[in-house]
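Worksheet: the structure to be examined is printed underneath.
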Amino acid sequence: MASEIHMTGPMCLIENTNGRLMANPEALKILSAITQPMVVVAIVGLYRTGKSYLMNKLAGKKKGFSLGSTVQSHTKGIWMWCVPHPKKPGHILVLLDTEGLGDVEKGDNQNDSWIFALAVLLSSTFVYNSIGTINQQAMDQLYYVTELTHRIRSKSSPDENENEVEDSADFVSFFPDFVWTLRDFSLDLEADGQPLTPDEYLTYSLKLKKGTSQKDETFNLPRLCIRKFFPKKKCFVFDRPVHRRKLAQLEKLQDEELDPEFVQQVADFCSYIFSNSKTKTLSGGIQVNGPRLESLVLTYVNAISSGDLPCMENAVLALAQIENSAAVQKAIAHYEQQMGQKVQLPTETLQELLDLHRDSEREAIEVFIRSSFKDVDHLFQKELAAQLEKKRDDFCKQNQEASSDRCSALLQVIFSPLEEEVKAGIYSKPGGYRLFVQKLQDLKKKYYEEPRKGIQAEEILQTYLKSKESMTDAILQTDQTLTEKEKEIEVERVKAESAQASAKMLQEMQRKNEQMMEQKERSYQEHLKQLTEKMENDRVQLLKEQERTLALKLQEQEQLLKEGFQKESRIMKNEIQDLQTKMRRRKACTIS
């Protein structure tokens, strides 16, 4: 059942205390209760640039994230506000407001770089907010983007000869969409006398300079990083909302008191975010919900705190460990529920129980397959198989015990009157043995006619009859109407009957063993069938993701070539060839 969101305001998600980042347990608890998929929008920018105002607008509130009206930075760490998505039913909009970059009070660029990296890692849409035009100063202030190769790893164990830049070639596959918001923008949008849209202005501003000097490289590096890491880009410009003196009361002012152009620009920005920001997903198309976002936050923050680099692959594997373990328990619970509803012990035959087990097992595997992902070496599915086998054996044992109890109770009811008659000496007389045998046959017939005795019916009966052999023999020996020869013949008949019953029981035992072996093979085949289907689906999903990444890289390479940057185009071409090689291997991969 969908969880309800009752966040009346933002809460600190990642605290920044004395330069140390820590996840806030209260915020994590809120995330852990949200089961719906999440669209995560993070905003980053220099302090005192009005980031919080835009986030409050996205939340549909006038107040929430602290605006602050002095040169002092208000937001510390990363703050979170979860609200129902206004355009996507069944989705949650998660707004992440970050502390201002370049706060003079901190004097620690390291800290800013981690905040920037975390915002990128956690979001599906990354908003960079700045004042004025995109000039070199604005680009210099965005040097954090050039730090990402030193702050994030995509793979946990990159090849030994693979450097940070090569590892960063995978960033595009999981990085968010990029939105640049330009505040207090007062210039006309044009280049070479031609009017530009905000998006064209951004593309124009990201053009590279030809040249190999240090100055040229400094100019090009942030632009190259933005183009390479964030292929999907959008730009919005905002006029100054009010006169500078009224900015301090911005959250108290009505829209009618603001510049109409600004009001429309904010509305356009919000509309774009609501309609175009995608659901946060992980490799394999896994949609992020509250518990998954909670796990990502913990994994990344713990990595930073311990001096490691946040790693996308490690974060996904840590999440998979948690979810796959839960998937095993969910599958077992489903199996137990189904067996509890369907099975009535004792079953008439072992096969009846095994058929019910097979149906419930198939459903349990389906539950696991739906709920699991990244099950490296299929360890969790093997664990599920072992637990299901144990559950099956437990049911077989319970079935056996239920049958034994039922049959023992029946024997007591059916045969106790005969035992009482024997004790009373009714059969200790001439011709008594034949009467006894006839009565015994009648009672055995009555026993066989009783329903739902289960799989122990014959064994329990034969054990009972064997325990009464001395009583039967005593009646035989005292019957004076029988000759010694007739007694010998009768003894042999009883022995033969007993031997025949034993042989029948042995046959039955062998048949049960064969049925159990057949069931084990069927279980193995069912696991293999569903696993094969899942692996094929995962392969197709990964190929789709790689094809999307390939298209974006080809587009960027073509643009670099068009602009005349041969060296950068060659680097991109190498990345493309590496990706195409991986895709060819993936396409050729067959599951045997």
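A Cβ is built for glycine as well, from the same backbone N, Cα and C atoms used for every other residue.
No noted substitution is present; original residues retained.
Quick look at what Swiss-Prot annotates:
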DOMAIN    35-278  domain 'GB1/RHD3-type G'
BINDING   45-52, 67-69, 97-101  GTP binding site
MUTAGEN   ARG48 to Ala  Abolished GTPase activity
MUTAGEN   LYS51 to Ala  Loss of GTPase activity. Constitutively monomeric. Expressed throughout the cytoplasm, loss of vesicular accumulation. Impaired ability to promote pyroptosis in response to T.gondii infection
MUTAGEN   HIS74 to Ala  Abolished GDP hydrolysis
MUTAGEN   ARG151 to Ala  Reduced phosphorylation by PIM1
MUTAGEN   ARG153 to Ala  Abolished phosphorylation by PIM1
MUTAGEN   LYS155 to Ala  Abolished phosphorylation by PIM1
MUTAGEN   LYS567 to Arg  In 8KR mutant; abolished ubiquitination by S. flexneri IpaH9.8 when associated with R-207, R-209, R-210, R-382, R-562, R-573 and R-587
MUTAGEN   LYS573 to Arg  In 8KR mutant; abolished ubiquitination by S. flexneri IpaH9.8 when associated with R-207, R-209, R-210, R-382, R-562, R-567 and R-587
MUTAGEN   LYS587 to Arg  In 8KR mutant; abolished ubiquitination by S. flexneri IpaH9.8 when associated with R-207, R-209, R-210, R-382, R-562, R-567 and R-573
MUTAGEN   THR590 to Ala  Does not affect interaction with 14-3-3 protein sigma (SFN)
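Sequence features, as recorded in Swiss-Prot, placed on the structure.
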| residue | record | Cβ within 10 Å |
| --- | --- | --- |
| GLY45 | GTP binding site | 24 |
| ARG48 | mutagenesis position | 19 |
| THR49 | GTP binding site | 24 |
| THR98 | GTP binding site | 28 |
| GLY100 | GTP binding site | 25 |
| ARG153 | mutagenesis position | 22 |
| LYS155 | mutagenesis position | 13 |
| LYS567 | mutagenesis position | 9 |
| LYS573 | mutagenesis position | 15 |
| LYS587 | mutagenesis position | 12 |
GLY45 (GTP binding site) as reference: those mutagenesis positions from LYS51, ARG151, LYS573 with C-alpha within 10 Å of it: LYS51
Assigned element (helix, strand, coil) containing LYS155 (mutagenesis position), judged by DSSP: coil
LYS51 (mutagenesis position): tally of other CB atoms within 10 A of its CB: 28
Candidate recorded positions THR98, GLY100, ARG153, LYS573, pick with smallest Cα gap to ARG48 (mutagenesis position): GLY100
Protein Cβ atoms within 10 Å of ARG151 (mutagenesis position), excluding its own: 19
Cα proximity to ARG153 (mutagenesis position), best match among binding-site residues TYR47, THR49, THR98, GLY100: THR98
Collapsed DSSP category at TYR47 (GTP binding site): coil
Cβ neighbour count within 10 Å of TYR47 (GTP binding site): 21
Closest of ARG151, LYS155, LYS567, LYS573, LYS587 to TYR47 (GTP binding site), Cα positions, mutagenesis positions only: ARG151
By Cα-Cα distance, the member of recorded positions THR49, LYS51, ARG151, LYS573, LYS587 nearest LYS567 (mutagenesis position): LYS573
